[in-house]
Amino acid sequence: MRSKSSEGDLQPEDTQSREDKETTATYSEDTKPETQKERNAALDNLAKTPIQLVVQPTPLTPAITPCEAPPPPPPPKPSSDNNNSKRLKVKDQLIEVPSDEVGRVENNIDNFPFYHGFMGRNECEAMLSNHGDFLIRMTEIGKRVAYVISIKWKYQNIHVLVKRTKTKKLYWTKKYAFKSICELIAYHKRNHKPIYEGMTLICGLARHGWQLNNEQVTLNKKLGEGQFGEVHKGSLKTSVFAAPVTVAVKTLHQNHLSANEKILFLREANVMLTLSHPNVIKFYGVCTMKEPIMIVMEFCDGKSLEDALLSKEEKVSAEDKILYLFHAACGIDYLHGKQVIHRDIAARNCLLNSKKILKISDFGLSVKGVAIKERKGGCLPVKYMAPETLKKGLYSTASDIYSYGALMYEVYTDGKTPFETCGLRGNELRKAIIGKRISLAVEVELPVFIANIFEQSRQYETEDRISSKQIIQIFKEEVGFHEIETSGILHKLVNSLPRIHNKERKPAAVAV
């Protein structure tokens, strides 16, 4: 029931103020005063009575104790990326992705299409041409083998090291960890996940035909041994149905070689990739997927030119000497046209096949370019090197021509080493050549045009030397050699060599 009051001032009975709602004074109903005097006395007593405070508690939401599990979240939408219930945290920032979430993947790294085996950074970057291109390669950090993902991102080449966890040995680069490299690559590529700083894997580069599997190569007879490994006669299986091809195989020593030495070994293959000429040894491919690393090349069933010249059983004829020098000039000219400097032209690096075709081989020191400057120690073929190389470390097509003159000396002295009898070795010989105190001389009868080529190839100044094209032109004019395009093999056409008379004898140079 509401009490009446002035208009607009309605208040329910027994309504208390805000403070009265929070704090209430208690007294018994039978002590309620009736008279004004009693009421005043009651008020005095009430003032002396202590007030009891009754605080109404605010209801609280029940807390979840540590032993209680939180309510389950709603089931996620079906997605490979949201399948977190199967994932296990490896570290705070890593999540292990199970194999069934990745999907079907070829887990043998050797068969993975984007894996290129052992490869140097420079060789790798030459293959990355478009934005998003990537490949996986093997390298060495200290004595430990590691895998690197190389990516072309915008205008930069980025090399991301694949790391491994300590306990489970899982592979990771940024956030997710996997049981294999192949799963890591497949997951990031399929789901467009950044492999590093926002970079995604767009286009994987497959291996080329010259990147061979070790299982394709069979090693047979050992033919020799070099600085980095051995040379074997072997066979190469090019396809399931084709017969094996007889090849020469250079194998790299598996022990005690640094990553830089392995890269130097493979530099020969890198130079040979684009070469194809009848007077240059044919390149089949490399095996870099696993040890041993191998370079597979054409097998020449003859000897090296050096062995042929030194042979006492069968002397090299005058006609064949000219033929071999012509073949060598054609091979060198082809290399220079491809901007390749051989840097080790010598009879030991010229191979002969059963058809007496000479082929330039051994590209271990070769470099791409027209001219380079390189200062390095080690064992250098001083007796074949040009003065500018010995003095300043300059290599060019002209320095190859200077070495071609040394090859001519070997041919016409039946395999003698240049400066063999001068009594100087090493640094003493180097200083004598630089100081013009000694020069190479052929003390035998030479055809006039051969003597002229020799003299012009051994000029001290690079600009005074003859070029490979000029040498070939002289051979064609004097002897009549030419190239038959249908077979790509050089043949001797004109029938007789110019007669050599004593009056035509012209020493190319005189030892001082």
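Positions of Cβ are set from backbone N, Cα and C atoms, glycine also.
Substituted residues are absent from this model; it holds the original ones throughout.
The DSSP secondary structure for D344 (active site, proton acceptor) is coil. There are 20 other CB atoms within 10 A of the CB of D344 (active site, proton acceptor), with all protein chains counted. Summarising the annotation, Swiss-Prot assigns active site, proton acceptor to D344.
Every protein chain considered, the tally of other Cβ atoms within 10 Å of the Cβ of V231 (mutagenesis position) stands at 18. The ATP binding site annotation in Swiss-Prot covers L223, G224, E225, G226, Q227, F228, G229, E230, V231, K250.
Annotated domain 'SH2' per Swiss-Prot: 114-205, in sequence order, evidence recorded as sequence analysis.
Confidence over the domain 'Protein kinase' (217-485), given as mean pLDDT on the 0 to 100 scale, stands at 91. According to Swiss-Prot, the feature domain 'Protein kinase' maps to 217-485, an assignment based on sequence analysis.
Among the mutagenesis results in Swiss-Prot, S150 to N has the note: In hc134ts; temperature-sensitive self-sterility in hermaphrodites but normal male fertility. The residue drawn here is the original one. DSSP classifies S150 (mutagenesis position) as strand under the three-state reduction. Neighbour list (S150 (mutagenesis position), Cβ cut-off 8 Å, at least 6 residues apart, same chain): R121, C124, E125, L128, F134, L135, I136, R137, N157, I158, H159, V160.
Among the mutagenesis results in Swiss-Prot, G229 to R has the note: In hc79; self-sterility in hermaphrodites but normal male fertility. The residue drawn here is the original one. Taking the Cβ of G229 (mutagenesis position) as centre and 10 Å as the limit, one finds 19 other Cβ atoms among all the protein chains shown.
Listed in Swiss-Prot is the mutagenesis experiment V231 to M, annotated as follows: In hc53; self-sterility in hermaphrodites but normal male fertility.
Here Swiss-Prot describes G405 to D as a published mutagenesis experiment; the accompanying note says: In hc108; self-sterility in hermaphrodites but normal male fertility. Spatially close to G405 (mutagenesis position) yet at least six residues away along the chain are L440, F454, S457, R458, judged by Cβ distances under 8 angstroms. Under the DSSP three-state reduction, G405 (mutagenesis position) is assigned to helix.
Quoted from Swiss-Prot, the note on the mutagenesis of R465 to H is: In hc40; self-sterility in hermaphrodites but normal male fertility. In the three-state DSSP scheme, R465 (mutagenesis position) is classed as coil. The Cβ of R465 (mutagenesis position) lies under 8 Å from the Cβ of A398, I401, Y402, Q456, S457, R458, Q459, each of which sits 6+ residues away along the same chain.
Secondary structure from DSSP puts G229 (mutagenesis position) in a beta strand. Rounded to a whole number, the C-alpha distance linking D344 (active site, proton acceptor) with G229 (mutagenesis position) is 18 angstrom. Other C-beta atoms found within 10 angstroms of the C-beta of E225 (ATP binding site) number 11, with every protein chain shown included. For L223 (ATP binding site) paired with G229 (mutagenesis position), the C-alpha to C-alpha distance reads 11 Å. On its own chain, Q227 (ATP binding site) has G364 as residues at least 6 apart in sequence with a Cβ closer than 8 Å to its own Cβ.
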